[in-house]
Amino acid sequence: MMQTQVASRAGYSNLPQFGAGIAQDIKTQAINNLKECLKLTTINRFLTSSYEEDAKSVERKIFSAVYQMTKIGLIDREKREINAIWFTFVGLSAQNIRHLEICSITDFNALFSITNQELRSLADRGRLDVETKRKLLQSTVILQNHWNAYHSRTSSGSTDEPSGQSTPAIVTPSPKFNVPSLSVTSAKMIQSSSMGFATTPKSPKTSSRLVHAIPHKWHRSTKFRFSGDAVCHFCQRPLGFGFLNAWEKCRSCKWKVHTQCKGRVGDSCGLTPDHLRFLFDKLIQENNGGMWKDPQSVPGSRSMNEPAFQFPDTAIDSSSSTNSSAPSTPALPAGISGNVSSLTAPYRSERKFLFPDTENYSVHNRLPILVISEGDHPTTTEIQQETENHNKSAAASMSGNIESEGTIVANHEDSTGSQEVDSEAAPSQEAVDKFNKRADGGFTWERHAWNMSTIRGPNAQASWNEVTIQFETIEFDKQAPIIGRGRFGKVLRGFHYGDVAVKVYTMEHISDASKKAEEFKLEVSAYKNTRHDNIALFLGYFMSDGQYGMVMSLSKGSQSLYTLLHVVREKLDLATTRKIAQQICQAVSYLHTKKILHKDLRSKNILLESKNKVVITDFGILSMKRLAHPKQKSGYLTSKFWTNYIAPELAMAMRTEYDEYECDDFPFSENSDVYAFGCVWFEMLTGALPYAGELPHQILFAKTQGIRPVLPNVKCTQELKELLVSCWNTAPQDRPTLTDINLKLTALPKKPRVNRSPSFPVMMKSYESTF
C-alpha cells in the first residue's frame, strides 16, 4: 500500500510509447515490489493494541489499490480513493478523511509535501482526538521512512540526489529505458532526502539491517553570542559567548557542538531524544516487564552475550530475524513482522464471552461463580479474636491475602477458611539470593523480563539490602495490631523508627516454594521504584520464615473513599470531587510513566488523609493466579463489588475454571485503569456504585455484551458526562489517558469567590450550582 504513489510519481502515463511488452514487464516487476512492501502494513501494530474485525476487507482494498497503481494514467478520483483506503487502514474516520481532502491532502504527494507541524495543525483544526492524531502523524513518518529505505535499495550504485529534491516514491527501474519521475520540493522532503541508509548486503548469509546514518550539515557561525547559556549537545559543556569560542551548528537538526566535538558526533542527524524515548517505551512494552505481565509469561532472553534490546537501526542477525530475505526484499526495522496474514487477528474487545470447551470442563454454558465476602469491615469480635491470636504467637498469622482496604477490607472466607503458611515451605537462602547472586566473577543474568526492577551490576545486592527489613526488628502494637484484613492478606500496626503499616501477604498461589521469594521480589519492585506525594510511601520489605510483607508509611486519621461515600454517606461538592479526581489521575499516571499498572483501582484502595490529600495503595498486586487461590468450584473468591470496577476486556478473560499452565493472566493495561477511574468518578458524582443492585454474574455478562452502567439523573454539566462516558468506551484504545483527563478537569472553571453584602444578594448562577 505504501507504494500507491508509484504510478502517479513515476510517470507511468508515458509507458505506452515503449510498447505493450515492455510495459507489461515493468508492470509485473512493479507488482512484485509492491507486494513486498505490503508487509509494511504491519505498521498498524505501532498504532493500535489489536486489529479490527474488518482487517481482511481492508487488506483486500489495499491489494486492489496495488493493482490500480499499476494502471496507466490514474485520474484524481482514483488517487482520492487510494488515499482514503490508506487513511481508513490507519484508523481515520470518513469525517477525518473528508477534512484532509478539503485541506488539499488528496494523495501521498500532498501528504509528504507538508511538515509534521503543518500536519499536526491540520489535525487540530479537524478536531481529531489525541489518539487519532497520534496515529496519523506516526503512520506518516514511518510510511515515508520506509519509502526512503526502499528507494536506497533500488537506487544503489547511483549518485546522491542534489539537496532540495525529494526522494521519489518507489520506482521500478528497467535495464532498457529510464522511467521519468516527478519530484516535490518541501522542507519535509528535503530532510527525508538527506537520510542515508546502509546498503543491504547482497549475500543472504550476511546480516540485513537498516542503519541510522544521516550526516549532519555543519556550518560555523560567525555571529557574536551574547548569551553563554547554550551547551554542547555532545559533551554538555557550555558553548560560551563571543567570537573566541569555536562551535558549529547543524542546518537540519539544529544541534550545536564544539568544533573539537564535531568529529565524535557521528552520522546521527535527526536522532532526537523524542525518537529515543519512543524506542525506549516500545522496548518496555514489547519486553513486558514484571509489572505488565505475569513473569512466567515473559519469554527469556536468547543469550546473555546478546544485547537486551535491539534498536531498529542496529544490526540483527539474519538467522534470527524474520526480516532477512533475498536481496530484492527491503530491510524492515526490528519489531515489524513480515507476515501479512497476521493482520487478520480479530479485535479482542468486540468478541463475545467465550465459554470453555465442553470436553475440557465439567461446567458448561455459564459464567464463572464469584464467591463474595459477607462484609467489608471486620467486626469488633473478629478484631479482638485476631488480637488475641497475635499476642499468643511470635508473628502475625499469614491467613488471607491483602486486598486493600488499606483500604482495608475484612474478607470473610467461610468455606475456605484461613490457612497458615507452613514454615517448612519457606524458600532457602539460595532461592532468596538467586536474583542477584554472582559466580566466577561474573553475573547470573535472570532474564525473565526486562524491567525497572531487574537491577544488574555489582551493586544489585546492596540496592536490595537498603530496603530489606528484619521482621524481628518490627514492634507490633500489642493491644490492637490488626488494622484490617483483605482478600490477599492482613495489615498490622507496627513501629519501625516510627509508626508504620505492615502488609503481610500470602504466597500460597505459587505452587513451587523455590519461586516464592523471586515472585515476591517482582511484586515489591513496583513499590520500590515509586516516589509520589499521592502514593503510599514504601519503606522496605521482609522475607523471613515463610513470611512475606512490606512496610509502608502509616496514614493516620485516614479513611477510604469507599467509607466516606457509602458508610458515612457524605456528599462531595464539585470542588472537592475535582480535587480528589485530579490527585488520583496524577498518582496513577505517574505509575503509568513508570510502566506500572494499578490493576485494582477502586474506592477501597484510595485513602483520604484529608479532603485535600489522596493516597493510592495496593497497586500491581492483583493477578488471576492470586484470584484463583484458594481454588473454588467453577469460580473465584473475590471481594465485594470487585466486578463493578473491572473493564470489559478483563471480564471476557475470565473462565469458569483456572488452569495455571493454560490460562493467561488478565490483559491489564493503562486503559483498564482508565475504566476503573471512570467507575470511581461515577461514585463521587452520584454517591452510588455502577451496576448498583446487580449480581456479580449479571455484571460480568453485561460487560461482555458492551452494556454500560445506567446513568441516573445526575445534575452535572455536559463536559462531566462526556468525560465519564469516554472512560467507559468498550474499545480500550478509544478511552482517554489519565493525563488527558487531568487536563480536562483542570480546564473546568472554578467557582469564583464573590464578596458581596448579605443585603444585596447577587442573582447569578454559578458553575457549581448546576451540579
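Yeah, the Cβs are placed from backbone N, Cα and C, and that goes for glycine too.
Here the original residues are kept at every noted site.
Given the structure is predicted, the values throughout are model-derived calculations rather than measurements.
Annotation source Swiss-Prot lists active site, proton acceptor at Asp600. Packing around Asp600 (active site, proton acceptor) is summarised by its Cβ count: 26 other Cβ atoms lie within 10 angstroms of its Cβ, all protein chains included.
In the three-state DSSP scheme, Gly489 (ATP binding site) is classed as strand. Taken from Swiss-Prot, the feature ATP binding site covers Ile483, Gly484, Arg485, Gly486, Arg487, Phe488, Gly489, Lys490, Val491, Lys503.
Here Swiss-Prot flags 477-748 as domain 'Protein kinase'.
Note on Arg277 (mutagenesis position): other Cβ atoms within 10 Å of its Cβ, all shown chains, come to 10. Record note (Swiss-Prot), mutagenesis Arg277 to His: In n2509; restores vulva development in a let-60 n1046gf mutant background. The unchanged residue is displayed.
The mutagenesis experiment Gly484 to Glu is recorded by Swiss-Prot, whose note states: In ku113; restores vulva development in a let-60 n1046gf mutant background. For the recorded site, Gly484 (mutagenesis position), the DSSP three-state label reads strand.
Over all protein chains present, the Cβ of Gly494 (mutagenesis position) has 20 other Cβ atoms lying within 10 Å. In Swiss-Prot, a published mutagenesis experiment is listed as Gly494 to Glu, annotated In ku83; abnormal sex myoblast (SM) migration. Restores vulva development in a let-60 n1046gf mutant background.
Here the residue is the original one, but Swiss-Prot notes a mutagenesis experiment at this spot, Lys503 to Met: Probable loss of kinase activity. Does not rescue vulva development in a let-60 n1046gf mutant background.
With a cut-off of 8 Å between CB atoms and residues at least 6 apart in sequence, the same chain places Leu537 near Arg531 (mutagenesis position), listed in sequence order. Where Swiss-Prot documents Arg531 to His as a mutagenesis experiment, the accompanying text is: In ku68; egg-laying defect in 14 percent of mutants. Arrest at the larval stage in 12 percent of mutants and abnormal sex myoblast (SM) migration. Restores vulva development in a let-60 n1046gf mutant background.
Residues near Gly549 (mutagenesis position) in space but far in sequence (CB under 8 A, at least 6 apart, same chain), listed by position: Phe471, Gly489, Val502, Lys503, Val504, Tyr505, Tyr541, Phe542. Quoted from Swiss-Prot, the note on the mutagenesis of Gly549 to Glu is: In n1860; arrest at the larval stage in 12 percent of mutants. Restores vulva development in a let-60 n1046gf mutant background.
Quoted from Swiss-Prot for the published mutagenesis Asp618 to Ala: Probable loss of kinase activity. Does not rescue vulva development in a let-60 n1046gf mutant background. In three-state terms derived from DSSP, Asp618 (mutagenesis position) belongs to neither a helical nor a strand segment and is classed as coil.
A mutagenesis experiment is reported in Swiss-Prot for this position, Pro630 to Leu or Ser, and the note states: In ku146 and n2522; restores vulva development in a let-60 n1046gf mutant background.
Where Swiss-Prot documents Pro696 to Leu as a mutagenesis experiment, the accompanying text is: In n2519; restores vulva development in a let-60 n1046gf mutant background. DSSP assigns Pro696 (mutagenesis position) to a helix in the three-state reduction.
Swiss-Prot lists Cys727 to Tyr among its mutagenesis entries, and the accompanying note reads: In ku148; restores vulva development in a let-60 n1046gf mutant background. Within its own chain, Cys727 (mutagenesis position) has Val674, Tyr675, Phe677, Gly678, Trp681, Arg735, Pro736, Ile741 as residues 6 or more apart in sequence whose C-beta sits under 8 angstroms from its own.
Taking CA atoms as the reference points, Gly484 (mutagenesis position) and Val491 (ATP binding site) are 5 Å apart. When the record's ATP-binding residues Ile483, Gly484, Arg485, Gly486, Arg487, Phe488, Gly489, Lys490, Val491, Lys503 are compared pairwise by CA position, the greatest distance found is 14 Å.
The Cβ neighbour count for Arg487 (ATP binding site), using a 10 Å radius over every protein chain in view, is 26. Taking only the Cα positions, the spacing between Ile483 (ATP binding site) and Gly494 (mutagenesis position) is 10 angstrom. In terms of C-alpha distance, the listed recorded positions Arg485, Arg487, Val491, Asp600 place Asp600 closest to Arg277 (mutagenesis position). Looking only at Cα atoms, Asp618 (mutagenesis position) sits nearest to Asp600 among the recorded positions Arg485, Gly494, Asp600, Pro696. According to DSSP, Cys727 (mutagenesis position) is assigned to a helical segment. With all protein chains in the displayed structure included, the most crowded Cβ environment within 10 Å among the binding-site residues Ile483, Val491 is that of Val491.
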